[in-house]
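Asks: Quick one: this structure, given as structure tokens, is what I'll be asking you about.
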Amino acid sequence: MDDTEGNSSMDSIRNGQSSPLPQVTPRLPQIPMMMRETPLSTKRERQAITPRFRRPAPKMIKTMPPTRSIWSVRKESVPLLVTPQGPKPLESPKYDHTNAQSFFEQVFQIDEIIGRGSFGEVFAARCREDSQLYAVKVSLAPIRQHSISKYREAESHMIIPPHKNLVKFYRAWEETGRLYIQTELCDQSLLKYCTEKHALPEDEIWNIFVDLLQAVHHLHSNDMIHDDIKPENIFLTKDMICKLGDFGLVINLKNPNDVKSAEEGDSKYLAPEVLNGRPTKSSDIFSLGMTILEATTDLDVPSNGDSWHQIRNGQIPDRFFAGISTDLRSLIALMLDSDPRIRPTSRDLLDHPVIKKKLMKRGTYVKCISILNGFFYAFSAVLVWVMAFFSVLFHPIVRFHAAIKDRQSEICAQFVNNQQHTPIQTPETSKVYLESLTGVAVRQASQIVSPFDFSDDENPPNAQRRLFTGAVPCRLNFDNDQDDDEEQATCSSSNSSAIEPQLDEPESPPRMNDVIDKLGKRGTPRSARRNLTFNRHRQVAASVAPKSSLNHYNHHTGSGDGFSNNSLIPISDQERTEKYLRMRLTEQQLDWADQNNVIDEAPPPMSCPPRIRRSIRDLPRMPVLNFNVLDEPSNKPTVDHHTILEQSESPRRRLNRGAKPVPRNRMMSFGSSGDEV
């Protein structure tokens, strides 16, 4: 291979290829010159150079999977409260021993999972006892009954005195072989906060440094070692107050068992002397320095390798400290010293002049926040108490007022029910309609009716108007009391009626015998007989009067309630039945004729089209009103509107009008009205 080929291959390795070959691991893009000096990099730079591919999934191994959720295994046990004196039965007004659910499920309302690790899961849950949000940590692995560190974390929380920069502990209990720890709920972790912002302002770094230093000093003053200080175990409240939590690896120097069973924390923040020995207070200072270094420089802290030793040897490039003050950089260098004897203690750091100044400023801020929070909580408690007091005070008055309103509604309903009047456009599903005479007659009489109504009413698009039989047959007599012009009263769900002409005889109209046979099996509707025999006391007086006077009375008197004028004449049951049958037959013939003239298009909304009215109904057009005629002289020749209407009629209408006119009765019933022509 010649030199040109060798140089091209070396350049491709140094600069990287723009498009990697298939089936080949993609190479990293070109690394900046500042990063060639050291393998250390920031988190943002690491995200930019990380290859965007995933390794293949490992092969499936048919073994028993580990328990990864608290819901997978459940044992029947009684919840035990963990106390310094030993476990005790746990009681709560929200807990029912007979319920199959656990104490955690009954007393808490689980909102979400906010953390998950090798030890367990952390839930954000609202307690039903006080309606406050808490963080509940649940162990995944069942607790070993004879283990020395069975309640180690819970006991550490109870031994350590409360501090403003430590996560507040409430209680811990054991149930179904698992440990539950209830603590206060913070807004977010420091790891999440730094990952979102990458580079934090120096003022925020000083505040975090001062808060954590006070928490570590509080632990060291009580002979406790945290042994797991890292951004993941540091939490921020909504007021940006930093708190140290997760006491799972806390070592009590007063307890020999804790010293013997001490475990190593996260290797990223581990002091070098812990690899060959045990954790000490100086190792906590080193972990605190690594946490402040990561928050200040956004450094991607390595967990092993040469970079891990490079940081512990103090070989950190200056480019990571760009824009950082000398005081903060010198303090970080002191805490990261490889010799634990040279590292300052928490007391030495608090006595530093710069930290003293920052501590005084931070203390003022924390006191103001605590005062405001206390005032807010007190005001909330008073407000809740006042609301509860007024609720109890005015509750009887509100109930009394509601009872009065209900009684008023009942009285109004009784007054309306006493009125024997069915309103216009009453739906058939109405209780008032079903109990009325019309509703009873409609349910009892199964008469074939026309499915269409071509009245000038508001109709929904593509909807059919259903007609139903009226309760009482009525008629308008225009001759010498003949029965040929009798017609059964029908009504529709509209507020207008129309006089329809009787069309020619249909091709196959219903026969009288069929109607008689149909009615003979069922009989005359009881409501019709009751309506036709209305006002018996007046019928007795009418039977004595001469027939001519009755006819005269019928011709010139009309009742607006839908009753027949001739109903006052006493007739026998047989005559009444025959008249009723003739009326039904006449209406069926008319409906049959209407069905033969159905037009296959639905009337538009709001009104019936004029062309449908002109082609179906034999009604004269509405004349155009000209009000100027009233102002003109009266000697003008009068216009015969009937002649104009006859001339403008279509040939089909003239043909229909040439037939023998058959008088039609009005279509009327209770609650409806018609326009006379």
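Cβ from N, Cα, C; glycine included.
Heads up, here are the entries from Swiss-Prot:
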- Phe103 to Ile: In eb94; viable but induces male sterility due to abnormal sperm (MUTAGEN)
- 108-355: domain 'Protein kinase' (DOMAIN)
- Ile114, Gly115, Arg116, Gly117, Ser118, Phe119, Gly120, Glu121, Val122, Lys137: ATP binding site (BINDING)
- Ile160 to Asn: In eb62; viable but induces male sterility due to abnormal sperm (MUTAGEN)
- His163 to Pro: In eb90; induces inviable embryos and larvae (MUTAGEN)
- Asp228: active site, proton acceptor (ACT_SITE)
- Asn233, Asp246: Mg(2+) binding site (BINDING)
- Gly245 to Glu: In eb88; induces inviable embryos and larvae (MUTAGEN)
- Gly558 to Arg: In eb95; induces defects in spermatogenesis (MUTAGEN)
- Gly560 to Arg: In q89; dominant allele that induces an arrest of spermatogenesis at early stages (MUTAGEN)
- Gly560 to Glu: In hc144; induces defects in spermatogenesis (MUTAGEN)
- Asp561 to Asn: In hc145; induces defects in spermatogenesis (MUTAGEN)
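Context for these features, please: burial, neighbours, distances.
Replies: Using a 10 Å Cβ-Cβ cutoff, Phe103 (mutagenesis position) registers 25 neighbours.
Within the same chain, no residue at least 6 positions away from Ser118 (ATP binding site) has a Cβ under 8 Å from its Cβ.
If you take the C-beta of Ile160 (mutagenesis position) and look for same-chain residues 6 or more apart in sequence within under 8 angstroms, you find Leu166, His218, Leu219, Asn222, Met224, Phe247, Val250.
On its own chain, His163 (mutagenesis position) has Gln214, Ala215, His218 as residues at least 6 apart in sequence with a Cβ closer than 8 Å to its own Cβ.
With a cut-off of 8 Å between CB atoms and residues at least 6 apart in sequence, the same chain places Asp246, Gly248, Leu249, Gly265, Asp266, Ser287 near Asp228 (active site, proton acceptor), listed in sequence order.
A 10 Å cutoff on Cβ-Cβ distances gives Asp246 (Mg(2+) binding site) a total of 24 other Cβ atoms nearby, all chains included.
Of all the Cβ atoms in the protein chains shown, 24 others lie within 10 Å of the Cβ of Gly245 (mutagenesis position). In the three-state DSSP scheme, Gly245 (mutagenesis position) is classed as coil.
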Asks: For the domain 'Protein kinase' (108-355), provide the mean pLDDT of the predicted model.
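Replies: Over the domain 'Protein kinase' (108-355), the predicted model scores a mean pLDDT of 88.
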Asks: Given Asn233 (Mg(2+) binding site) and Val122 (ATP binding site), what distance in Å do their CA atoms have, once rounded to a whole number?
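Replies: So the Cα of Val122 (ATP binding site) lies 12 Å away from that of Asn233 (Mg(2+) binding site).
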Asks: What Cα-Cα separation, expressed in whole Å, is found between Arg116 (ATP binding site) and Phe103 (mutagenesis position)?
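Replies: Computed Cα spacing between Arg116 (ATP binding site) and Phe103 (mutagenesis position) is 21 Å.
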Asks: Can you grab the distance from Val122 (ATP binding site) over to Phe103 (mutagenesis position)? Cα atoms, rounded to a whole Å.
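Replies: That separation, Cα to Cα, works out to 16 Å.
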Asks: If you count, for each of the binding-site residues Ile114, Val122, the other Cβ atoms lying within 10 Å of its Cβ, which residue has the minimum?
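Replies: So among Ile114, Val122, the binding-site residues given, the one with the fewest Cβ atoms within 10 Å is Ile114.
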Asks: Which of the three DSSP-derived classes (helix, strand, coil) applies to Asn233 (Mg(2+) binding site)?
Replies: helix
Asks: For the ATP binding site, please report the maximum Cα-Cα distance among Ile114, Gly115, Arg116, Gly117, Ser118, Phe119, Gly120, Glu121, Val122, Lys137 in Å.
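Replies: The widest Cα-Cα gap among those binding residues is 14 Å.
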